[in-house]
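Participant: Here you go, one structure.
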Amino acid sequence: MRFRGLDLNLLVALDALMTERKLTAAARRVKLSQPAMSAAIARLRTYFGDELFSMQGRELIPTPRAEALAPAVRDALLHIQLSVIAWDPINPAQSDRRFRIILSDFMTLVFFERVVERLAREAPGVSFELLPLDDDPYELLRRGDVDFLVLPDLFMSSAHPKAKLFAEALVCVGCPTNEQLLGELSFEKYMSMGHVAAQFGRALKPSFEQWLLLEHGFKRRVELVVPGFTLIPPLLPHTNRIAIIPLRLVKYFEQTIPLRIVKHPLPPLWFTEAVQWPALHNKDPGNIWMREILLQEASRSEFQGETSLE
């Protein structure tokens with residue numbers, strides 16, 4: 001189909017090229033052969049009167065003109081998809097929808113595995129692609145490249161709708177044989193002890209308690225840094241190190257990795273896990289159905305109310 005001389009299929013190719021930045025991957029994304037994608041680039045260059053891309057090794061480097069076109073092309077394709085194509089009511093038992101979700105290792109273990117178990121029964125054709133925290137998840141959200149972010153509410157964008165899942169307490173833990181934890185844990189002792197800390201994404205975003213300390217000008221003695229909370233419990237036994245991790249994670253590992261919970265000298269540490277979705281997907285029946293599943297699972301009694309420290 002052409003619109004004012006432009007083959008609209010070329011916009012799909014341009015969007016894939018801007019997303020993947022590699023010729024072969026972009027061709028695979030839109031189910032074209034590599035020669036066909038090369039031909040599409042040539043036609044795009046002719047139509048727009050611009051090179052659009054140059055090659056640097058195997059990577060496609062967009063020109064300023066291509067960078068300027070990309071957001072409008074993506075928005076146009078999303079509007080077509082959501083307004084024309086994706087409005088059929090979803091039938092969970094027959095759906096083969098695939099959802100792309102950014103969430104932490106912690107949420108995968110303590111929450112999302114329940115969602116997967118439920119949908120294996122109710123919607124066996126539905127599949128998921130779980131993604132790590134990216135350098136810029138908000139750009140993926142804006143472009144509609146992910147269906148949901150599941151993150152602490154504090155770190156969510158104000159430009160897209162969101163909903164609370166549950167509140168979570170952060171607790172200080174260490175090895176049960178760590179004699180330094182027998183007495184009161186003063187602020188001075190807390191700061192001087194070796195810590196195992198989680199940082200997230202390629203940019204190593206700090207966890208909530210680390211962000212809180214940095215905001216007040218304090219710096220812990222961090223001896224180990226890991227890319228997620230779930231790697232911390234196995235690294236504490238038989239050491240004198242401590243860590244701040246979600247309470248539900250302590251309970252998840254309590255049968256295999258016993259940990260001692262100690263009262264930390266910081267203000268009470270809580271955060272709210274929430275789910276966010278692209279504004280463009282707000283009325284998409286499939287997105288509405290999946291977010292209802294997430295909210296229903298979060299409303300179960302074990303996820304509501306204050307989490308007991310006992």
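From the backbone N, Cα and C atoms, a Cβ is placed for every residue, glycine too.
According to Swiss-Prot, the domain 'HTH lysR-type' annotation covers 6-63. Annotation of the natural variant ASP88 to Glu in Swiss-Prot: In strain: 41. Here Swiss-Prot notes a natural variant, THR256 to Ala, with the remark: In strain: 41. For the naturally occurring variant PRO268 to Ser, Swiss-Prot gives the following note: In strain: 41.
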Participant: How far is it from PRO268 (variant position) to THR256 (variant position), counting Cα to Cα, in Å?
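Facilitator: About 27 Å separates the two Cα atoms.
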Participant: Which number gives the other C-beta atoms within 10 angstroms of the C-beta of PRO268 (variant position), all protein chains shown included?
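Facilitator: The Cβ of PRO268 (variant position) has 7 Cβ neighbours within 10 Å.
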Participant: Test of understanding: give the count of other CB atoms lying within 10 angstroms of the CB of THR256 (variant position).
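Facilitator: A 10 Å sphere around the Cβ of THR256 (variant position) contains 8 other Cβ atoms.
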Participant: Summarise the domain 'HTH lysR-type' (6-63) as counts of helix, strand and coil residues per DSSP.
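Facilitator: With helix first, then strand, then coil, the domain 'HTH lysR-type' (6-63) has 34 helix, 10 strand, 14 coil.
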Participant: For THR256 (variant position), which of the three DSSP-derived states applies: helix, strand, or coil?
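Facilitator: THR256 (variant position) sits in coil per DSSP, no helix or strand.
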Participant: Which whole number is the mean pLDDT over the domain 'HTH lysR-type' (6-63)?
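Facilitator: 89, rounded to a whole number.
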Participant: DSSP three-state call for PRO268 (variant position): helix, strand or coil?
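Facilitator: DSSP assigns PRO268 (variant position) to coil.
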